[in-house]
Amino acid sequence: MARGKIQIKRIENQTNRQVTYSKRRNGLFKKAHELTVLCDARVSIIMFSSSNKLHEYISPNTTTKEIVDLYQTISDVDVWATQYERMQETKRKLLETNRNLRTQIKQRLGECLDELDIQELRRLEDEMENTFKLVRERKFKSLGNQIETTKKKNKSQQDIQKNLIHELELRAEDPHYGLVDNGGDYDSVLGYQIEGSRAYALRFHQNHHHYYPNHGLHAPSASDIITFHLLE
């Protein structure tokens, strides 16, 4: 029984389509290689799958560029002409844009104004005024920030100065430094400035021989003070 003719149409199943593509691609490359070996032909095949994956075959001892150049020479068709024209058009547009920008910069510097009519001059004037307004607003904002920063610094310095003055006033009223309580054991230290730059620490030491009869406390006396040399 003769085999029925296979209908050529798109394979809907993606997996089957990919398998068929791989098999037929390998078969095509095999035939191209046979043509190269058997017939001394130069063959170049460029293929893209449905997922845009590139596959290509090129005969040994040649390149794709050589094949394309040979095709252009024999067929008298410039493959790169269209691409070159596009590149030239892009270059022309970029040069035109560059010239316009240079002209606008010069006009904002007061140059190239003779070629402008009254409407263009008014439009340029409005643009410059808006620019000046934005610059002034930014300048005032920057100055305001600097003023606020300076005020905060001055306030901090004033607070430090007030604290120092307050401390000096306290020391002027009482040359002794503050008595430090030492957890209820009555051993305390006084800072005392005497004899120029010499500093001494005076420590009260509990003396059990001095006793307050009414309160059950020992009273400090001269013998309870111990002097330690601190600085010289």
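From the backbone N, Cα and C atoms, a Cβ is placed for every residue, glycine too.
Swiss-Prot lists 3-57 with the feature domain 'MADS-box', giving sequence analysis as the kind of evidence. Averaged over the domain 'MADS-box' (3-57), the predicted model has a pLDDT of 91.
Looking at Swiss-Prot, you'll find the natural variant Met47 to Thr noted as follows: In strain: cv. Bretagny. With a 10 A radius on its CB, Met47 (variant position) counts 14 other CB atoms from all the protein chains.
Thr73 to Ser appears in Swiss-Prot as a known natural variant, with the remark: In strain: cv. Li-8. In this view, Thr73 (variant position) is surrounded by 9 other Cβ atoms within 10 Å of its Cβ, with every protein chain counted.
Look at Swiss-Prot and you will find 84-174 tagged as domain 'K-box', backed by sequence analysis.
Around Leu109 (variant position), no same-chain residue at least 6 positions away in sequence has a Cβ under 8 Å from its Cβ. Here the residue is the original one, but Swiss-Prot notes a natural variant at this spot, Leu109 to Val: In strain: cv. Kas-1.
Recorded in Swiss-Prot as a natural variant, Glu115 to Lys carries the remark: In strain: cv. Chi-1 and cv. Gr-3. Annotation note: Glu115 (variant position) sits in a coil segment as assigned by DSSP. The Cβ of Glu115 (variant position) lies under 8 Å from no Cβ of any same-chain residue at least six residues away in sequence.
Cβ neighbour count for Met128 (variant position): 13 (other Cβ atoms within 10 Å of its Cβ, all protein chains included). Quoted from Swiss-Prot, the note attached to the natural variant Met128 to Lys states: In strain: cv. Bla-1.
All protein chains considered, the CB of Glu137 (variant position) has 10 other CB atoms within 10 Å. For the natural variant Glu137 to Ala, the note given in Swiss-Prot is In strain: cv. Lisse.
The secondary structure of Lys141 (variant position), as reduced to three states from DSSP, is helical. Neighbours of Lys141 (variant position), defined as other CB atoms within 10 A of its CB across all chains, total 10. The note that Swiss-Prot attaches to the natural variant Lys141 to Glu is: In strain: cv. Lisse.
Counting only same-chain residues at least 6 apart in sequence, none has a Cβ under 8 Å from the Cβ of Asp159 (variant position). For the natural variant Asp159 to Gly, the note given in Swiss-Prot is In strain: cv. Kent.
According to Swiss-Prot, the naturally occurring change Asp159 to Asn is described as follows: In strain: cv. Li-8. The secondary structure of Asp159 (variant position), as reduced to three states from DSSP, is helical.
Quoted from Swiss-Prot, the note on natural variant Ala219 to Thr is: In strain: cv. Bla-1.
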### Query
What's the CA to CA span in angstrom from Lys141 (variant position) over to Met128 (variant position)?
20
